[in-house]
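The structure appears right after this line, and notes come after that.
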Amino acid sequence: MRTHLPLNALRAFEASARHLNFTKAALELYVTQGAVSQQVRMLEERLGVILFKRLPRGLEMTDDAQILFSVLTTAFSDIERVFKQFERGEYRDVVSIAAVGTFAVGWLLPRLAEFRQLYPRIELNLRTNNNVVNLATEGLDFAIRFGEGLWPLTHNKALFSAPLTVLCSSDTAKPLQHPTDLINETLYRSYREDEWLQWFEKANMSPIKITGSIFDPSRLMIESAIYEGGVALAPAKMFSREIENGQLVQPFKIEVELGKYWLTYLKSKPMTASMEIFQQWLMNEALKEISE
């Protein structure tokens, strides 16, 4: 038998946690500030915990409140999404994904048409980020990240590595006969300062001062290398189209591996059938990438 959930109290808490203010929550819910405060107090009594620290100019969530808020955010978001789809008469199961921008544009997007043909009843909601993501508070099913797979709250499945290499336009590449020739070029880098240092070490050369701009994401760095000159350090796998059409060249075969792309999802979130389908499809596509 299911436990009777105090839905009004949960809604009052969720709005209060989002605004960190009872008055703003009351305006959103079309009730009085006193009613919201009372609902939250009832919820605290039922759970046996304190959810907010009452401050002179607002509220501060306790650790217990943070846990409850992350669950409710996902739940209310899912309910609202499905409700709107029923209203429009176009219900489809949605899988929400956040991906590093370089991966999303350079690798995932060109493959999504095939997924949609195979699974027309599954709608993929894709957004990009700079490798910083909170699956719980953002209501995400999956996040595709770059790194070493050491995220404690998620299941982390390796997709493939994407070694960094020197990329530039064909004109910029003409005088580059040896890695030390880079001393005469403008070198771009991402927010990770150590990337070039590790590439220099792999090339058995002394470090060169990085004088170019700092870019986040890598795609902006590549655009600058193509249209303004300069040299980028980026994963060639993510820019295969630009290499194939001659916009980019790889003047040296030297590559440095600093991590992998990973498919991650919360340990606390049950896997839906549509999530299983997307996960299996993505892992199969990643295997194709590795075998090529």
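Cβ from N, Cα, C; glycine included.
Restricting the average to the domain 'HTH lysR-type' (5-62) gives a pLDDT of 93. Look at Swiss-Prot and you will find 5-62 tagged as domain 'HTH lysR-type'.
Swiss-Prot lists Leu124 to Val among its natural variants, and the accompanying note reads: In strain: 5E78-1. When other Cβ atoms within 10 Å of the Cβ of Leu124 (variant position) are tallied across all protein chains shown, the result is 17.
Counting only same-chain residues at least 6 apart in sequence, those with a Cβ under 8 Å from the Cβ of Asp171 (variant position) are Gly229. Under its natural variant annotations, Swiss-Prot gives Asp171 to Gly the following note: In strain: 5E78-1.
A sphere of 10 angstroms centred on the C-beta of Pro175 (variant position) encloses 10 other C-beta atoms. Recorded in Swiss-Prot as a natural variant, Pro175 to Arg carries the remark: In strain: 5E78-1.
If you measure from the Cα atom of Pro175 (variant position) to that of Leu124 (variant position), you get 45 Å. According to DSSP, the secondary structure content of the domain 'HTH lysR-type' (5-62) in residues is 36 helix, 8 strand, 14 coil.
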